[in-house]
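*Asks:* The structure under discussion is supplied below as structure tokens; questions concerning it will follow.
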Amino acid sequence: MPSDVASRTGLPTPWTVRYSKSKKREYFFNPETKHSQWEEPEGTNKDQLHKHLRDHPVRVRCLHILIKHKDSRRPASHRSENITISKQDATDELKTLITRLDDDSKTNSFEALAKERSDCSSYKRGGDLGWFGRGEMQPSFEDAAFQLKVGEVSDIVESGSGVHVIKRVG
């Protein structure tokens, strides 16, 4: 009888999917034999595996807008060497930006607002963080990013860095 993981992923027991940071792609690992390989193991239900990878990505690509506040882990940015606004003020400012996105998405693109106001160095790239996998971002940010579908925008997400709004693009 297939294991729960096998029935979800389409992989034969005991195989799992992992992600190679150096090669930037998925690979397959057998924890019993410690064998890893790039190709799907024999006996894989490829349709089920592709559905699983689509529905449960190993990595995502997101844009974000970060507003730091005085209690952020590093209350400084390219915009200000000493950020003094409260967490509530940062949240209120982010709500205003989200409203601007909702009101007229054609003239206020996510990327344009990130360039205009984000406290993250990714502002230069329109808030683009590139592709990342689990364990690479702060847990609250990562959880929100992986729950989004491509094209969706998050509610406000709090992290040690400040308050964010996230858009999944890949």
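Glycine is treated like the rest: Cβ placed from N, Cα and C.
Checked Swiss-Prot, it gives:
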DOMAIN    9-43  domain 'WW'
DOMAIN    57-170  domain 'PpiC'
MUTAGEN   CYS120 to Arg  Abolishes PPIase activity
MUTAGEN   SER122 to Pro  Abolishes PPIase activity
MUTAGEN   GLY127 to Asp  In PTF1-2; decreases the catalytic efficiency 20-fold
MUTAGEN   GLY162 to Ser  In PTF1-5; decreases the catalytic efficiency 12-fold
MUTAGEN   HIS164 to Arg  Abolishes PPIase activity
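Walk me through where these features lie, including what they touch and how far apart they are.
*Replies:* In this model, the domain 'WW' (9-43) carries an average pLDDT of 91.
Here the Cβ of CYS120 (mutagenesis position) has 20 other Cβ atoms within 10 Å, regardless of which shown protein chain they belong to.
A C-beta separation below 8 Å, combined with a sequence spacing of at least six in one chain, links SER122 (mutagenesis position) to LEU63, HIS64, ALA114, ASP128, LEU129.
The Cβ of GLY127 (mutagenesis position) has 26 other Cβ atoms within 10 Å, all protein chains considered.
Same-chain residues at least 6 positions away in sequence with a Cβ under 8 Å from that of GLY162 (mutagenesis position) are, in sequence order, LEU66, ILE67, LYS68, HIS69, SER72, ALA90, ASP119.
For HIS164 (mutagenesis position), the Cβ neighbour count at a 10 Å cut-off comes to 26, with all displayed protein chains included. The DSSP secondary structure for HIS164 (mutagenesis position) is strand.
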*Asks:* Looking only at the domain 'PpiC' (57-170), how are its residues distributed among DSSP helix, strand and coil?
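*Replies:* DSSP classes over the domain 'PpiC' (57-170) add up to 39 helix, 26 strand, 49 coil.
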